[in-house]
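Annotated features in Swiss-Prot:
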DOMAIN    1-85  domain 'Glutaredoxin'
MUTAGEN   G10 to A  No defect in AMPylation by YdiU
MUTAGEN   C11 to A  Abolishes AMPylation by YdiU
MUTAGEN   P12 to A  Abolishes AMPylation by YdiU
MUTAGEN   Y13 to F, S or T  Abolishes AMPylation by YdiU
MUTAGEN   C14 to A  Partially abolishes AMPylation by YdiU
MUTAGEN   V15 to A  Partially abolishes AMPylation by YdiU
MUTAGEN   R16 to A  Partially abolishes AMPylation by YdiU
Amino acid sequence: MQTVIFGRSGCPYCVRAKDLAEKLSNERDDFQYQYVDIRAEGITKEDLQQKAGKPVETVPQIFVDQQHIGGYTDFAAWVKENLDA
């Protein structure tokens with residue numbers, strides 16, 4: 001599964017999401033992730049809203065296999081429910 005984390009520097013929840021994704025990628029052969037710094041890439045809130053298909057107010061915004069999961073708390077819950085990590 002391919003996970004994309006849209007975040008920014010200085011965001012503690014972005015760091016947590018990246019750390020969890022790194023842990024999963026080290027433990028599982030079927031998990032890969034990409035971290036995208038929205039400031040460095042010039043991605044706007046409107047761009048994220050369009051990709052998510054709904055309003056977004058915070059980062060990180062996380063997608064698994066192109067499905068919008070939400071922020072860090074949503075991602076951690078998704079991992080617990082789907083991957084037992």
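Cβ from N, Cα, C; glycine included.
So, quick note: what you're seeing has the original residues, none of the substitutions.
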Item to check | Local confidence of the prediction over the domain 'Glutaredoxin' (1-85), expressed as mean pLDDT | outcome: 96
Checklist entry - In the structure shown, with every protein chain counted, which of the mutagenesis positions C11, V15 has the densest set of Cβ atoms within 10 angstroms of its Cβ? => result C11
Checklist outcome for this item: Its Cβ having more other Cβ atoms within 10 Å than any other among the mutagenesis positions G10, C14, R16, the winner is C14
Checklist outcome for this item: In the three-state DSSP scheme, V15 (mutagenesis position) belongs to helix
Next on the checklist: Around the C-beta of P12 (mutagenesis position), how many further C-beta atoms are within 10 angstroms, looking at every protein chain?
Outcome noted: 8
Next on the checklist: I want to check the contact list for Y13 (mutagenesis position): same chain, sequence separation of six or more, C-beta distance under 8 angstroms. What comes out?
Outcome noted: G7, T58, V59, P60, G71, Y72, T73
